[in-house]
Amino acid sequence: MRLLAGWLCLSLASVWLARRMWTLRSPLSRSLYVNMTSGPGGPAAAAGGGKDTHQWYVCNREKLCESLQSVFVQSYLDQGTQIFLNNSIEKSGWLFIQLYHSFVSSVFSLFMSRTSINGLLGRGSMFVFSPDQFQRLLRINPDWKTHRLLDLGAGDGEVTKIMSPHFEEIYATELSETMIWQLQKKKYRVLGINEWQNTGFQYDVISCLNLLDRCDQPLTLLKDIRSVLEPTQGRVILALVLPFHPYVENVGGKWEKPSEILEIKGQNWEEQVNSLPEVFRKAGFVVEAFTRLPYLCEGDMYNDYYVLDDAVFVLRPV
């Protein structure tokens, strides 16, 4: 037992020391690490670090249908987004931390999903919008406040934290036990997957951020959201990665097609956006505003950060 305790203390001390002394900013150390871990089965290259950030926000309005042209909100790289990027770049350079994460992920992926592993390690935080971008999209001021927020599929709660100053009560749902643990540490009220629809009260804002392409019944989910949203002033803020590639993650990192398929058509971002108002109409919503934003994730030893193209909508019930 003493030997085990000593080994654990030594491991923790090594991690702490590595965090302070080692980074992958050095070309030599990064090359050494990649050579140690790369191979035919290594991860594919991501978009982090090399893409012109201006392109993350570009929308060709001429390709949008008329009803969407008038509600498009142009977004830009702002201070809140830049802070997230800077922090992610710094974390990706912690050599021994990244080695430790890689080892744990390899072992735990045999019986845990990638999402749960990230929750256990406290890594892989997502970024959808900054406080300023959230306020501009909802057309609210920094002091605006209402009663209840429900964040569906909240992950580790970092995006929830950006919205939380505007709400008196904050509810969240999450499948991953380790992510639920992260949410509870932030003092959010976690509801069960089949509980949030049956609480007996309504929500003023419901966020559904990058969830529709990762759930088994996305249209049913939209209709359930409509049924518990405050019917006059309630709003939904919904983010969706485009191009649309739906799949459901199971234990062990296996992927399956969802049982409900949304009719999203088109080959590029604008074309797929044009097909979404009809999807929302079937669930009882109309688009009040939307924008294009990068969906960012903290990086690792391979990339400073990861990025996908998001369409973020504000929906009102009809």
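Cβ atoms are placed via backbone N, Cα and C, with glycine included.
Keep in mind the model shows the original residues, not the substituted ones.
Worth saying up front: this structure is predicted, and the values here are computed from it rather than measured.
Quoting Swiss-Prot on the mutagenesis of ASP151 to Ala: Abolished protein-histidine N-methyltransferase activity. Packing around ASP151 (mutagenesis position) is summarised by its Cβ count: 28 other Cβ atoms lie within 10 angstroms of its Cβ, all protein chains included.
Counting every protein chain shown, the Cβ of GLY153 (mutagenesis position) has 22 other Cβ atoms within 10 Å. DSSP gives GLY153 (mutagenesis position) a coil state; it is part of no helix or strand. Quoted from Swiss-Prot, the note on mutagenesis experiment GLY153 to Arg is: Abolished protein-histidine N-methyltransferase activity.
Swiss-Prot documents GLY155 to Arg as a published mutagenesis change and attaches the note Abolished protein-histidine N-methyltransferase activity.
Spatially close to GLU174 (S-adenosyl-L-homocysteine binding site) yet at least six residues away along the chain are GLY153, ALA154, GLY155, ILE180, LEU183, VAL190, judged by Cβ distances under 8 angstroms. For the recorded site, GLU174 (S-adenosyl-L-homocysteine binding site), the DSSP three-state label reads coil. If you look up Swiss-Prot, you'll see GLU174, ASN210, TYR295 marked as S-adenosyl-L-homocysteine binding site, on the strength of similarity to another entry.
The note that Swiss-Prot attaches to the published mutagenesis LEU175 to Ala is: Reduced protein-histidine N-methyltransferase activity.
ILE180 (mutagenesis position): 21 other CB atoms within 10 A of its CB, across all protein chains. For ILE180 to Ala, Swiss-Prot lists a mutagenesis experiment annotated as follows: Reduced protein-histidine N-methyltransferase activity.
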Assigned element (helix, strand, coil) containing TYR295 (S-adenosyl-L-homocysteine binding site), judged by DSSP: strand
Count of other CB atoms lying within 10 Å of the CB belonging to TYR295 (S-adenosyl-L-homocysteine binding site): 22
Neighbourhood of ASN210 (S-adenosyl-L-homocysteine binding site) by C-beta distance under 8 A, where only residues 6 or more apart in the same chain count: MET126, VAL128, GLY153, ALA239, LEU240, VAL241, TYR295, ASP310
Length of the line joining the Cα atoms of LEU175 (mutagenesis position) and ASP151 (mutagenesis position), in Å: 13
